[in-house]
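Taking it in order: structure first as structure tokens, then the write-up.
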Amino acid sequence: MAPSGSGGVRRRCRRVLYWIPVVFISLLLGWSYYAYAIQLCIVSMENIGEQVVCLMAYHLLFAMFVWSYWKTIFTLPMNPSKEFHLSYAEKELLEREPRGEAHQEVLRRAAKDLPIYTRTMSGAIRYCDRCQLIKPDRCHHCSVCDKCILKMDHHCPWVNNCVGFSNYKFFLLFLAYSLLYCLFIAATDLQYFIRFWTNGLPDTQAKFHIMFLFFAAAMFSVSLSSLFGYHCWLVSKNKSTLEAFRNPVFRHGTDKNGFSLGFSKNMRQVFGDEKKYWLLPVFSSQGDGCSFPTCLVNQDPEQPSTPAGLNSTVKNPENHQFPAKPLRESQSHLLKDSQTWTESSANPGKGKAGMSNPALTMENET
């Protein structure tokens, strides 16, 4: 019992420590509000019109910054649905049999009705030993959260949360509004910073706040601009941070552009179809996080597919609908021999991509 108790104490201590970066950002944000709204706008600005304009614009950016930051922190990451979890009997088989063909057969049977297109580097079905589930496309296991996260991008210590399918849009808006917030502060604070620096204004308590505020805003603007630009590039290519470091592996091999549908569709996959919600931290992303449209460079004859533009869906035995996955239009000549998703009851003997490949081995990606 002692090790268990000490382990629980360590876990609680780690949970507390994980909040330190969030507390730091919150304190810095609170100080910046005091320094800008009080010391700069109310104390140092003499022009009433300038005060009003700066305070209105500042509070708008401040509100959007806090809102998007809050949503990024407290939106729970989405986990794979029950269709991807192994049944009790399948778990028993995996535990009873030695690793080998028996394990592969269990995974093949479990995955035959699931819309999974990606594989491990060795071509195996992506299976998580920790969560005991077959990983959906773009899903990864987070060692910090100790869960499989749908469309995991990365675990961010500054929000103490996993950034994935459920909150990636919020994270992007958080970066955007924090960058605008810092740029606005630096731009409107610059003239007062110069005047204090050259002793053009009296040496008051506001001097420290105004000068340090400019340094902090300028410093964060540089770091945020590079990070925001990088994630804009990721969105334009329909990649996650993990996929940028390691290209996704499909049945035919690696494909760095496997999920890219073109700039417009890539944007809409994150921000949604209704543009009125794009700048608001409300969930509007497309899909369910378990299945994603993909453009495959080469058609896999064993992999069922549906031409782009068709509204067909696939159903598993639990009546969970998954959208069909189109190929690139340049590969339309391959569609003549392609198969379509069918209900498991209609074709019980056929599996999904790679299910009949005896070379598949089970790996645990963490």
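Even glycines carry a Cβ here, placed using N, Cα and C.
Substitutions noted, but not modelled.
For C156 (mutagenesis position), the count of additional Cβ atoms within 10 Å of its Cβ stands at 19 [all protein chains shown]. In the three-state DSSP assignment, the secondary structure recorded for C156 (mutagenesis position) is strand. Among the features that Swiss-Prot reports, active site, S-palmitoyl cysteine intermediate is placed at C156, with the record citing experimental evidence.
If you look up Swiss-Prot, you'll see 126-176 marked as domain 'DHHC', on the strength of sequence analysis.
Looking at Swiss-Prot, you'll find the mutagenesis C156 to A noted as follows: No effect on subcellular localization.
One entry in Swiss-Prot concerns the mutagenesis experiment S330 to A. Its note says: Increased localization to the plasma membrane.
Under its mutagenesis annotations, Swiss-Prot gives S356 to D the following note: Loss of localization to the plasma membrane.
Under the heading of mutagenesis, Swiss-Prot lists S356 to A and annotates it as follows: No effect on subcellular localization.
Here Swiss-Prot notes a mutagenesis experiment, N357 to A, with the remark: Increased localization to the plasma membrane.
Swiss-Prot documents T361 to E as a published mutagenesis change and attaches the note Loss of localization to the plasma membrane.
Taken through DSSP, the domain 'DHHC' (126-176) splits into 9 helix, 17 strand, 25 coil.
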